[in-house]
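Here the structure is laid out as structure tokens; the discussion comes afterwards.
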Amino acid sequence: MKSCAVSLTTAAVAFGDEAKKMAEGKASRESEEESVSLTVEEREALGGMDSRLFGFVRLHEDGARTKTLLGKAVRCYESLILKAEGKVESDFFCQLGHFNLLLEDYSKALSAYQRYYSLQADYWKNAAFLYGLGLVYFYYNAFHWAIKAFQDVLYVDPSFCRAKEIHLRLGLMFKVNTDYKSSLKHFQLALIDCNPCTLSNAEIQFHIAHLYETQRKYHSAKEAYEQLLQTENLPAQVKATVLQQLGWMHHNMDLVGDKATKESYAIQYLQKSLEADPNSGQSWYFLGRCYSSIGKVQDAFISYRQSIDKSEASADTWCSIGVLYQQQNQPMDALQAYICAVQLDHGHAAAWMDLGTLYESCNQPQDAIKCYLNAARSKRCSNTSTLAARIKFLQNGSDNWNGGQSLSHHPVQQVYSLCLTPQKLQHLEQLRANRDNLNPAQKHQLEQLESQFVLMQQMRHKEVAQVRTTGIHNGAITDSSLPTNSVSNRQPHGALTRVSSVSQPGVRPACVEKLLSSGAFSAGCIPCGTSKILGSTDTILLGSNCIAGSESNGNVPYLQQNTHTLPHNHTDLNSSTEEPWRKQLSNSAQGLHKSQSSCLSGPNEEQPLFSTGSAQYHQATSTGIKKANEHLTLPSNSVPQGDADSHLSCHTATSGGQQGIMFTKESKPSKNRSLVPETSRHTGDTSNGCADVKGLSNHVHQLIADAVSSPNHGDSPNLLIADNPQLSALLIGKANGNVGTGTCDKVNNIHPAVHTKTDHSVASSPSSAISTATPSPKSTEQRSINSVTSLNSPHSGLHTVNGEGLGKSQSSTKVDLPLASHRSTSQILPSMSVSICPSSTEVLKACRNPGKNGLSNSCILLDKCPPPRPPTSPYPPLPKDKLNPPTPSIYLENKRDAFFPPLHQFCTNPKNPVTVIRGLAGALKLDLGLFSTKTLVEANNEHMVEVRTQLLQPADENWDPTGTKKIWRCESNRSHTTIAKYAQYQASSFQESLREENEKRTQHKDHSDNESTSSENSGRRRKGPFKTIKFGTNIDLSDNKKWKLQLHELTKLPAFARVVSAGNLLTHVGHTILGMNTVQLYMKVPGSRTPGHQENNNFCSVNINIGPGDCEWFVVPEDYWGVLNDFCEKNNLNFLMSSWWPNLEDLYEANVPVYRFIQRPGDLVWINAGTVHWVQAVGWCNNIAWNVGPLTACQYKLAVERYEWNKLKSVKSPVPMVHLSWNMARNIKVSDPKLFEMIKYCLLKILKQYQTLREALVAAGKEVIWHGRTNDEPAHYCSICEVEVFNLLFVTNESNTQKTYIVHCHDCARKTSKSLENFVVLEQYKMEDLIQVYDQFTLALSLSSSS
């Protein structure tokens, strides 16, 4: 890889030269300059330092010398840059970014990386830069951009030495984004890598087990946890966390066994967990939940008390305590506990509903209504309709209620309002520190805050004195079985963290003091305001669960005197969690606020910077596990999605338990260590496994960010270099004054992944180089010099640097880049000008120097190509009246029309994204009955059918399961059955529909009534619940013996649409690709959906409707797939792998044209290359489909682009493009110059790579064994990363002996075994054979030119 290290010798010389030019009289200035000069030894030590050492370099204790050296280097670089007015080599900024990153000065690192990105056109070649940039994004929780940066690293350098760290972070971030399949894949890739990592394999295995848990795969999770417990020398903290998770799963999840048995196991596991880590507040809390569920009230209270003593107060814990008090007929204590809960988390829906229930039972409907309204405002209360009905009921009947007197000895509003929020306390400290410089308004504000603070202290002492002896009554338990769901049953989230052994004094609500001073709880130091994170740095964070916004004043009404008990209201009410906070991380939801003592947003914001999941004001007091002299934060949160009954019905709390799984590696052990953060874990029956990824750094640090914060924070601290304004301005660039202001919309813009499409096809795609041999980086990388400071306008054009054009700013003196002995040798050197004209002899001669000629990856196009990017929306945008274009359709009257050559040309024309050929079956006399359900059952009734369970919805709409809002995610769960069983379902569905129609006819007498009822039914469909349907899909008809008649019938089609033909690229693959060069069948009932997608590798497709019903199609041209990809990312969906159904309103607003048409029986739909489409059945019907690859430059280009995009996204390409390209060269005479150039260059590239790798293996003493290849042998893919492996197969010794041949690519083999001692290298093609194919593949003369 290309190094970004600046020659420190050159830097020192340049610095010295500048010093000589200074006036002799400025001795003090010269002395200052000499103080930051670097010695030869220092330059050598710094020569090998870049982002790859992040997390591995020690800066404290014995590493203090390194920290000092890095600080000195930063000052030297800053001084040099300042003197040169920013006109220095771009690599200076990159190295400055690395040094600041290693010093964990993320804002400075970000500024320097920004500058390097704006100056370096081919920044993407620098893997160390991309990695460092990804780490900064990761630190700031800008996961959308961190993912892109890390994927770029793996794309340009798959053998990157920190690939394991990247896969680990990608796994965590995809878990946050609920892309569980991708998350699991990256965790597994991290697990097989033998390179050093900041987490142990046991810790990674824990993440995998927890990932299963978050997907509700409880049995798989249980097996994974139990298997992890069998690991030898398992760290105590990992063991404690695993036992904690197992205990909670037995209590809360649907595991085998009766309730008593599961509770018994749960208690045993939790007790064992506490033996391993007695200071885990979370385990104590879970134990309290278990005791509560079996009626052991005193034990439950003791456990809750321990939880509060061991960790900071959480809203969930206080809500659970309130429920127990309520059960014991202690309404006043219950009231105080609920008040504590809502003070700690004003959005705690369950606590508000519990409080409302309490007021209802005491005949205070108006107060109950206020609480219910607060609950309804919470994002975590999804079932607002039931709650609204309850509020309406109380409003209508409140006049009949009898009021009583308050049980409270003091106004609850007073308690609530006197608790200063952490923001106000911080603001008070700031005002006190600047007392002498305040204006009159600020002085008045200071007086008010000080007065309120004194009253709060007085109230606290008064309450402690009043209730010192208050406790739990020892009377009979009114309900021997306390509610098991006294807090929401959301799955908690295993977390690997540590709690500070010395809690810092903090501010807590007065009611907390009161209840802690009662007989049931000790009045120990239980801060809810601050926590000290263990580690070498004393970072003090204000806890996010002590938030009591000023808007809440007066929202907690008085509790009137009433002697009634507190009955359970058995009103079903769901209070599920809020939408996952990750949705706000994508495009400008994060503020980049960070101060030395607090991460709060500022005095004007009531919420902390970052909410980890459904517990929006989540307690963030976690650290982690002792490791070898390094600190690592590896959070992992649970963002529950399941519904949980509220306390209005059975006391279920809903504050989401988001826990950060954080390992802390340090040199000194701590007494109090917990792998689970002591946070609110009112968790529910599911866990969305959201990883609160706060930093994976070599120091413990946390960023509490606000998931719903405004994109622009005017009062946020500046992220620039505050101690050097001049340097700050230089690093920003004088033309860009808004860089680094602490807002996420600025941060998002820094990433080099701005979508751009130039005239050279897709500029950001490797295939942009297809038409030109060696394009200039400037032409293909125009986006790199777009304004890097405002992603709000990513296409703001070129900007100047220091008043000059970019070209001038880059004309500074170039310096040599020294390499330390341990520096990666995978340099990216300037690519040679490559032509497709040279013979194979010249090609091989040019690459006789293994490892020294370009990229190490297997990109089959130009070395100069950056990682691929989706295209932006075409410009100018279409007018609104052009967004519903007519669908290109052709009507066939006879067989001659079907074979008319212009039909083929019309279908394959790139200007036609889709073509509907009407009447094809009739014109060709196709016997569609061969594909009818009846015939299929008669032919092979036990044939396997993949079944997708879906919700019946209108074709142009897609609602969430509750029917409350339109979404992109399309529910489609997979299972399997047989043709016979699905045929039975298909028939019964039809019969049921007939019965429903008959019932409608008998019930309604006139047409108007029918219309009214139809309208009502339509409205109900949108409100849910929706009817469940089953769609039979992907039925394989490839077996010629089983489906001979059906496959023979399809030979009647014209050649361009046939499954097998000489002009079909997929025919030349040489082996079967199910569903692509074979036929697949689909069996449908009304509403069956094929979600949005592009065909595999962007190949064309043919689809024929067998009937008897119709299908409705929605089609978007290929040019707009980037827009749909962006929509998917905004909705936390994977464009390639997820199931999604576009919202037509969103597409209309984005000016995306949509073709919409009906496919009738006998119609053939031709989907052109790259076209995006989704389909819904209107009636009962069957369809058949397959893919076709026209022999055109457009098809090949789009196929290669998707091949590279799949590689970037770690998705397997079903079509092996390298293998296919060599077969095309053998079998096809190509007359199209563009297509010929693309294929020829692919061959050249692969030939170079093969020669280079083979020579490197021979030079290393690794034997290459001839293996050969059978005729129909499929192309090979790496069993680890799933990239295509051509010719040289790395096979494990064991599989080679057993003849199973488990193939690895070279990079994965090296990661598994650095010296390849466990692998055998098999060769499938002789070099002579490939040389012959390459030389003989020449441009054929077309018929027109020859004539």
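Glycine is no exception: its Cβ is also placed from the backbone N, Cα and C atoms.
If you look for the noted substitutions, you won't find them, since the model keeps the original residues.
Swiss-Prot annotations:
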- 1042-1205: domain 'JmjC' (DOMAIN)
- H1093 to A: Abolishes lysine demethylase activity (MUTAGEN)
- H1093, E1095, H1173: Fe cation binding site (BINDING)
- S1138 to G: No effect on lysine demethylase activity (MUTAGEN)
- P1214 to I: Significantly higher lysine demethylase activity (MUTAGEN)
- C1278, C1281, C1305, C1308: Zn(2+) binding site (BINDING)
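Closest by Cα distance to C1278 (Zn(2+) binding site), from the recorded positions S1138, H1173, P1214, is P1214.
When the recorded positions E1095, S1138, P1214 are compared by Cα distance to C1281 (Zn(2+) binding site), the shortest distance belongs to P1214. Of all the recorded positions given, namely S1138, H1173, P1214, C1305, C1308, those whose Cα is no farther than the 10 Å limit from the Cα of H1093 (mutagenesis position) are S1138, H1173. Counted over every protein chain shown, other Cβ atoms within 10 Å are most numerous around H1173 among the recorded positions H1093, H1173. Between the C-alpha atoms of C1308 (Zn(2+) binding site) and P1214 (mutagenesis position), the distance comes to 20 Å.
Around C1308 (Zn(2+) binding site), a 10 Å sphere centred on its CB holds 24 further CB atoms from the protein chains shown. The binding-site residues C1281, C1305 differ in how many other CB atoms lie within 10 Å of their CB, and the one with the most is C1305. In three-state terms derived from DSSP, C1305 (Zn(2+) binding site) belongs to neither a helical nor a strand segment and is classed as coil. On the 0 to 100 pLDDT scale, the domain 'JmjC' (1042-1205) averages 97 in the predicted structure. Taking a C-beta cut-off of under 8 Å and a sequence gap of six or more, E1095 (Fe cation binding site) has these contacts in its own chain: S1101, I1167, G1170, T1171, N1187. The DSSP secondary structure for E1095 (Fe cation binding site) is coil. Compute the center of the Cβ atoms of H1093, E1095, H1173, which mark the site for Fe cation; besides them, the chain residues with Cβ within 8 Å of that center are G1092, Q1094, S1101, I1167, T1171, V1172, W1174.
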